[in-house]
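Report on one structure; see the data block that follows.
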Amino acid sequence: MAFLKKSLFLVLFLGLVSLSICDEEKRENEDEENQEDDEQSEMRRGLRSKIWLWVLLMIWQESNKFKKM
(Lines of atoms letter the chains of each structure in order from A; the text may use other names.)
(Lines give C-alpha, C1' and ligand atoms only; values in the text may rest on other atoms or scores of the structure.)
Protein backbone atom coordinates (compact mmCIF):
# COMPACT_ATOMS: atom_id res chain seq x y z
CA MET A 1 0.00 0.00 0.00
CA ALA A 2 2.81 2.40 0.88
CA PHE A 3 4.52 1.54 -2.40
CA LEU A 4 1.36 2.45 -4.34
CA LYS A 5 1.07 5.76 -2.48
CA LYS A 6 4.67 6.64 -3.25
CA SER A 7 4.29 5.64 -6.89
CA LEU A 8 1.08 7.63 -7.22
CA PHE A 9 2.69 10.62 -5.54
CA LEU A 10 5.67 10.39 -7.89
CA VAL A 11 3.46 10.14 -10.98
CA LEU A 12 1.34 13.11 -9.87
CA PHE A 13 4.42 15.15 -9.03
CA LEU A 14 6.07 14.46 -12.40
CA GLY A 15 2.81 15.23 -14.19
CA LEU A 16 2.53 18.53 -12.34
CA VAL A 17 6.11 19.45 -13.20
CA SER A 18 5.59 18.67 -16.88
CA LEU A 19 2.37 20.72 -16.91
CA SER A 20 4.12 23.71 -15.38
CA ILE A 21 6.92 23.46 -17.96
CA CYS A 22 4.36 23.32 -20.79
CA ASP A 23 2.51 26.33 -19.37
CA GLU A 24 5.76 28.27 -19.11
CA GLU A 25 6.66 27.50 -22.74
CA LYS A 26 3.15 28.45 -23.83
CA ARG A 27 3.42 31.80 -22.01
CA GLU A 28 6.82 32.45 -23.61
CA ASN A 29 5.38 31.75 -27.08
CA GLU A 30 2.43 34.06 -26.40
CA ASP A 31 4.79 36.78 -25.19
CA GLU A 32 6.86 36.46 -28.38
CA GLU A 33 3.71 36.68 -30.52
CA ASN A 34 2.51 39.73 -28.58
CA GLN A 35 5.91 41.37 -29.00
CA GLU A 36 5.79 40.74 -32.76
CA ASP A 37 2.27 42.21 -32.88
CA ASP A 38 3.48 45.26 -30.95
CA GLU A 39 6.36 45.76 -33.39
CA GLN A 40 3.99 45.52 -36.35
CA SER A 41 1.55 48.00 -34.82
CA GLU A 42 4.42 50.41 -34.15
CA MET A 43 5.46 50.13 -37.79
CA ARG A 44 1.88 50.82 -38.90
CA ARG A 45 1.67 53.82 -36.58
CA GLY A 46 4.91 55.17 -37.99
CA LEU A 47 3.65 54.68 -41.53
CA ARG A 48 0.36 56.41 -40.72
CA SER A 49 2.14 59.38 -39.20
CA LYS A 50 4.35 59.69 -42.29
CA ILE A 51 1.30 59.55 -44.55
CA TRP A 52 -0.46 62.23 -42.51
CA LEU A 53 2.64 64.39 -42.57
CA TRP A 54 2.84 64.02 -46.35
CA VAL A 55 -0.87 64.88 -46.74
CA LEU A 56 -0.51 67.96 -44.55
CA LEU A 57 2.56 69.04 -46.50
CA MET A 58 0.68 68.69 -49.80
CA ILE A 59 -2.24 70.72 -48.43
CA TRP A 60 0.12 73.40 -47.15
CA GLN A 61 1.89 73.60 -50.52
CA GLU A 62 -1.42 73.88 -52.36
CA SER A 63 -2.62 76.62 -50.03
CA ASN A 64 0.62 78.55 -50.61
CA LYS A 65 0.09 78.32 -54.38
CA PHE A 66 -3.31 79.99 -54.04
CA LYS A 67 -1.91 82.72 -51.78
CA LYS A 68 0.70 83.66 -54.38
CA MET A 69 -1.94 84.07 -57.11
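Here the Cβ of each residue, glycine as well, is placed from N, Cα and C on the backbone.
Quoted from Swiss-Prot, the note on the mutagenesis of LYS50 to Arg is: In DRS S9r3; shows high inhibitory activity against HIV; when associated with R-65 and R-68. The Cβ neighbour count for LYS50 (mutagenesis position), using a 10 Å radius and every protein chain shown, is 10.
Quoting Swiss-Prot on the mutagenesis of LYS65 to Arg: In DRS S9r3; shows high inhibitory activity against HIV; when associated with R-50 and R-68. The Cβ of LYS65 (mutagenesis position) lies under 8 Å from the Cβ of no residue that is in the same chain and 6 or more residues away along the sequence.
For the mutagenesis of LYS68 to Arg, Swiss-Prot gives this note: In DRS S9r3; shows high inhibitory activity against HIV; when associated with R-50 and R-65. The structure shown keeps the original residue.
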